[in-house]
Amino acid sequence: MMKMEVVFVFLMLLGTINCQKLILTGRPFLHHQGIINQVSTVTKVIHHELEVAASADDIWTVYSWPGLAKHLPDLLPGAFEKLEIIGDGGVGTILDMTFVPGEFPHEYKEKFILVDNEHRLKKVQMIEGGYLDLGVTYYMDTIHVVPTGKDSCVIKSSTEYHVKPEFVKIVEPLITTGPLAAMADAISKLVLEHKSKSNSDEIEAAIITV
C-alpha cells in the first residue's frame, strides 16, 4: 500500500510540474501567436494606377533618386509649409512634413522603408502623427513601376493601413490615393517633358525648372 501511495504522490507531482511548464512555456507561445493582448484592427488597401508613355527605367530613375526628397517642394509647389529631411534620401530617410493650412493631415513623419531597384519598388511608411493619431496603427505607401513596353509603363501606387474598428468610419473618407496620384502625375510630367535627362544633375535641373 505504501508503495502505491508513493507512486500516486509522484505522479501528482509530475503532473503539477508539467502543468507549470505548460503555463510558463505556453504563455509566450500565445503571445507570439497574437492570442493574448491582441489588438483588433481592420485592414484596408486602396489603389491608383497611371499609364505613362515613358519607359519604366526613366520613371523609376526619378522615384528612386536620393535627391528627390529635398526637391519635393519644387515638384509639388504650394503643398508644403515646412519639410525637414533626416537622412541622405535613401532607405532609412525620415521626412518631417508640415503642409499648408487647411490640408489634412497637417503634419506627419514618414520613413523610406524600401527602395528596390531590381523590381522598381518603393515603400514609405507613416511613423508619427497624421492618421496614426486617429486610430490607425499601420500605414504604408507602395509604389511599383511596371514596364508595359519599351517606352511605356504603369505606375501602380497603393496605400495599406490598419485601423481600430471604432475609427474606420472616421478615417475611411479621409484616406485617399490623392497624394500618390499627385506624385505620379508630377513625376510622369517631368519625365515626359525631359526624356533626354537621365543622370542626377540633369534630373535636378529639370525639377528646379518645373
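Counting starts with 1 at the first residue shown.
Placement of Cβ uses the backbone N, Cα and C atoms for every residue, glycine included.
Swiss-Prot gives this note for the published mutagenesis TYR108 to Phe: Partial loss of activity. Residues or ranges marked as dopamine binding site in Swiss-Prot: TYR108, LYS109, GLU110. Under mutagenesis, Swiss-Prot gives GLU110 to Ala with this note: Partial loss of activity. In Swiss-Prot, a mutagenesis experiment is listed as LYS122 to Ala, annotated with the note Loss of activity. Annotation source Swiss-Prot lists active site, proton donor at LYS122, citing experimental evidence. For ASP141, the entry in Swiss-Prot reads (4-hydroxyphenyl)acetaldehyde binding site.
Taking the mean position of the Cβ atoms of TYR108, LYS109, GLU110 as the dopamine site, the remaining same-chain residues with a Cβ inside 8 Å of that point are ILE94, LEU95, ASP96, MET97, GLU107, LYS111, MET126, ILE127, GLU128, GLY129, GLY130. Each of the recorded positions LYS109, LYS122 was scored by the other Cβ atoms within 10 Å of its Cβ; the lowest score goes to LYS109.
Cα to Cα, TYR108 (mutagenesis position) and LYS122 (mutagenesis position) are separated by 19 Å. Checked against LYS122 (mutagenesis position), the recorded positions LYS109, GLU110, ASP141 differ in C-alpha distance, with ASP141 being the nearest. A sphere of 10 angstroms centred on the C-beta of TYR108 (mutagenesis position) encloses 19 other C-beta atoms. Looking at LYS109 (dopamine binding site) and ASP141 ((4-hydroxyphenyl)acetaldehyde binding site), their Cα atoms lie 13 Å from each other. Distance between Cα atoms for GLU110 (mutagenesis position) and ASP141 ((4-hydroxyphenyl)acetaldehyde binding site): 10 Å, as a whole number. When Cβ atoms from all protein chains are considered, those within 10 Å of ASP141 ((4-hydroxyphenyl)acetaldehyde binding site) total 20, not counting its own.
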